[in-house]
Each structure stands twice: as C-alpha cells, then as structure tokens.
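Asks: This is the structure I have questions about; it appears just below.
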Amino acid sequence: MSRRPCSCALRPPRCSCSASPSAVTAAGRPRPSDSCKEESSTLSVKMKCDFNCNHVHSGLKLVKPDDIGRLVSYTPAYLEGSCKDCIKDYERLSCIGSPIVSPRIVQLETESKRLHNKENQHVQQTLNSTNEIEALETSRLYEDSGYSSFSLQSGLSEHEEGSLLEENFGDSLQSCLLQIQSPDQYPNKNLLPVLHFEKVVCSTLKKNAKRNPKVDREMLKEIIARGNFRLQNIIGRKMGLECVDILSELFRRGLRHVLATILAQLSDMDLINVSKVSTTWKKILEDDKGAFQLYSKAIQRVTENNNKFSPHASTREYVMFRTPLASVQKSAAQTSLKKDAQTKLSNQGDQKGSTYSRHNEFSEVAKTLKKNESLKACIRCNSPAKYDCYLQRATCKREGCGFDYCTKCLCNYHTTKDCSDGKLLKASCKIGPLPGTKKSKKNLRRL
C-alpha cells in the first residue's frame, strides 16, 4: 500500500506544526495515526489561538509603567496551549512596555471610567473656546481697573464712534444691570457697595474703550442712576470729625433696625430727653412705634404729676409784668389762697404762744411771698400785709383784721373804679429833687 498525505475536508491554514503521513484503512480511507491525531489537535489549538489573538489585538490598552513588571511574568489563561509564535509575540510586546490586557479587564475599565472621561472631554471642549475662557476670567474678581485697553486706537470717525458707543453702552449697561437685579446670576454676592460699583463701571469702560477711548461722564451718571448700588451706605465719610450725629446718620441711611435696637435700651425719661434734642431725633422717635408709645405714656404721666402737685395749676405762674388781664387773674388767685394763709398763721400763733414775736410773724409771712410781692404794715393794726406793686394793693394777713385796701387812696380795694373820687394819700414829708437834676444843682450853688 502506498502512503499519501492526509486529506481533510477543511484545510487549515499553514502552521509551524508539520503534518505527518497517515495509514490507509481497508476501506480505502486513511487511518488516523498518531501524527494525524497530533495534527488535528494542533489544528484546533491554532484556530483557537488565531481567534484569541485577533480578539486581543482588537482591544489593546496601554497600562501604567508600575504594572509592567507584574504583567511581564504573567501569562493569561487564554494563551495557554497556543502556538509558540503567539506566545513570543505576547512576550515581545510586554517587554516593549505596552502589555496586552485581558478583554474582560479592558471592558471593565472602560465601563468604570466612562463618565469621568466624558466629563474631562466636556471640560476640555469648553476650555478650548476663547469666548468661554474670557467669560470665566471675567466672572472672577480681578484687580484690573478697566483702563488697560485705552491705548488701543481705532480709525473710526466721530459719528461712527458715537453710534457704536451708544449701542455698545446700552448692551453692556443692560447686561451689568441684569447682574445687579438677579443676585443668583451674580458671581460675587458678598461684595461691598464700592467694589460692586467699581466692577460694573470698569467692565463697562473696558468694553467701550475699543470704540471710544475717552471717558464719558454722562455714561457714568447713567450707570449710577439706573443701578441700585447702595452708595449711601458707604462708611468713612465722617472720619476725623470731632462731633458726629450717629442717630441722624443711621436715619438717613435707612438703618431702622439699628435705631430700634438703640431706642429699646433707653428708659422713658431718656426718650423724653431724646425728643428735646432736635427735630430729627423726634422724627426718629416717632418712626419707632414701640419707643413712641413708651414716650407718649411717659409724657402723660409727667404732665399728670405736675398738675397734681402744682399749687397754681388753675392759673399761670406769677410774673412781674403781664398783659391787662393780669389784674383779673390776680384777684381770682388771691381769693382761693386767702383762707389757707390765715389758718396757717393762727395755728402757728397758738402753738408758740407768748414767745411768738413780731419779727417771727413777719418772717413767716415772708416765706409765702411771690416774686412780685413785698411786705408792708397794715394801716389799721400794723400787722404784716402783702403788697403787690403792680396792682397797688395790700392785704393784711392777721386773722382778726384781714383788711384789703388800695395803697393809693387807702380805701377798700376796688378793681373797676379809679381812685380819682377818693382822697389821695398825702406824703408826710416832701421829697426833694433827685440828685443830678437842675434843681439839685441850683440848690448846691446856693449853698
């Protein structure tokens, strides 16, 4: 029997493993010998190797250098039993520094880092655009004054510059005011009013400097008029002054909660004193409801106490000179006080008895005198009598006498009639001329 090579239905690709001849059976078909069995096993291994190699090369991934040493000495389970050439290729790639990782490991790593990679790509794309980078820079608080672009000159005419300035100023001012009105969109919420105003003005000037390098003061006034920058709350204007009205300054700035805290610490009498300082302080007191209620109650209580303890609450206080109605008020007041003074004198005379002298009697009456009154001796009993020089009236204070007379005519006191009908009081001695007059000088010359 002649020997011929084994013929299979599927001829595998050429491999490094050589096929050995096989014997032919009695039926005319070749008997699979040991070499043929080895060939078939090699074929299956080769096919598996080709499949696995292609799958691995389709999913290559570079690993960090720290993991190279660990992966060089490691042979994956799917390469066991494969051909020597594939194992050599695997070892060669691992020595270069780009080891092959299992497809399962590659799939797990890509799934775990997929979200992170997308975020990085999104951030990188946003940072690549110059417009968004400039917007990100302007959102931070830089110390740029806004005048750095004034050196840029443009060849535009004055008419074009004016029209472009108006359009650009309207857009920039509207965007700045939108940032002011919507605090959620404004990045720096904790800016002081001065820094806030500085940022808006500088950004507006920086945008308009390319069109017109000149500073337009009308534009600044319009920014101040449109935007609510709270510049009235700026502190430091009164620094260095000796006297500062703190309450008035707080009232002008609208800090009513601070004023309410201050007024709550004051007592009712202190609130009365606050109202007497100035009209502004009284307005501050009237603006606070709680403090004003306490103040009004204190005023009512003080007035009631004054009316209760004042001996002359029914009339006005006595003064030296009054209007023509003073005589009527005097007569009304004297009738009410006449009985009280007489009872006091009688009680004092009974207590002291014989030791009560004339001097003590006059001194006791003198304690009850008013500002425009004086003491005189009664024309009937020589007892102390009160004398009013404005009314020309004297009243005896002795209980047994009580004579009320006119000092001009020495008659009973008359309020409506004149003293012309009665006899006038004649002086007991003639009064000489006043010193320094012509008559006194003549008398001196005669002497």
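For all residues, glycine too, the Cβ spot is worked out from N, Cα and C.
Sequence annotations record features per position, and here Swiss-Prot assigns Zn(2+) 1 binding site to C378, C381, C396, C401 based on sequence analysis. Here Swiss-Prot flags C406, C409, H414, C419 as Zn(2+) 2 binding site. Annotation comment: Swiss-Prot describes 250-296 as domain 'F-box'. What Swiss-Prot says about the mutagenesis result for E143 to A is this: Delays degradation. Here the residue is the original one, but Swiss-Prot notes a mutagenesis experiment at this spot, D144 to A: Does not affect protein stability. For the mutagenesis result S145 to A, the note given in Swiss-Prot is Does not affect protein stability; when associated with A-149. For the mutagenesis result S145 to E, the note given in Swiss-Prot is Degraded in similar manner to wild-type. S149 to A appears in Swiss-Prot as a mutagenesis experiment; the accompanying note says: Does not affect protein stability; when associated with A-145. Where Swiss-Prot documents S149 to N as a mutagenesis experiment, the accompanying text is: Not mitotically degraded. Shows impaired interaction with BTRC and reduced phosphate incorporation; when associated with N-145. One mutagenesis experiment named in Swiss-Prot is S182 to A, and its note says Shows impaired interaction with BTRC. Annotation of the mutagenesis experiment L345 to A in Swiss-Prot: Substantially impairs inhibition of CCNB1 ubiquitination by UBE2C; when associated with 346-S--T-355 del. One mutagenesis experiment named in Swiss-Prot is R358 to A, and its note says Substantially impairs inhibition of CCNB1 ubiquitination by UBE2C; when associated with 346-S--T-355 del. Listed in Swiss-Prot as a mutagenesis experiment, C406 to S is described as follows: Does not affect the inhibitory activity against chain assembly; when associated with S-401.
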Asks: According to DSSP, which of helix, strand or coil covers R358 (mutagenesis position)?
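Replies: The three-state answer is helix.
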Asks: Compute the C-alpha separation of R358 (mutagenesis position) from C419 (Zn(2+) 2 binding site), stating it in Å without decimals.
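Replies: Per the Cα atoms, R358 (mutagenesis position) and C419 (Zn(2+) 2 binding site) stand 32 Å apart.
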Asks: Between the Cα atoms of C419 (Zn(2+) 2 binding site) and C378 (Zn(2+) 1 binding site), find the distance and write it as a whole number of Å.
Replies: 19
Asks: Helix, strand, coil: count each for the residues of the domain 'F-box' (250-296), based on DSSP.
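Replies: Once the DSSP states are binned, the domain 'F-box' (250-296) shows 37 helix, 0 strand, 10 coil.
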Asks: Around the recorded Zn(2+) 1 site, report the further residues of that chain (criterion: Cβ within 8 Å of the mean position of the Cβ atoms of C378, C381, C396, C401; site residues excluded), sequence-ordered.
Replies: I379, R380, N382, S383, A385, K397, R398, G400, G402, F403
Asks: Please average pLDDT over the domain 'F-box' (250-296) for the predicted structure.
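Replies: Taking every residue in the domain 'F-box' (250-296) and averaging pLDDT yields 90.
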Asks: When you measure from the Cβ of C396 (Zn(2+) 1 binding site), how many other Cβ atoms are you left with inside 10 Å?
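Replies: Other Cβ atoms within 10 Å of C396 (Zn(2+) 1 binding site): 23.
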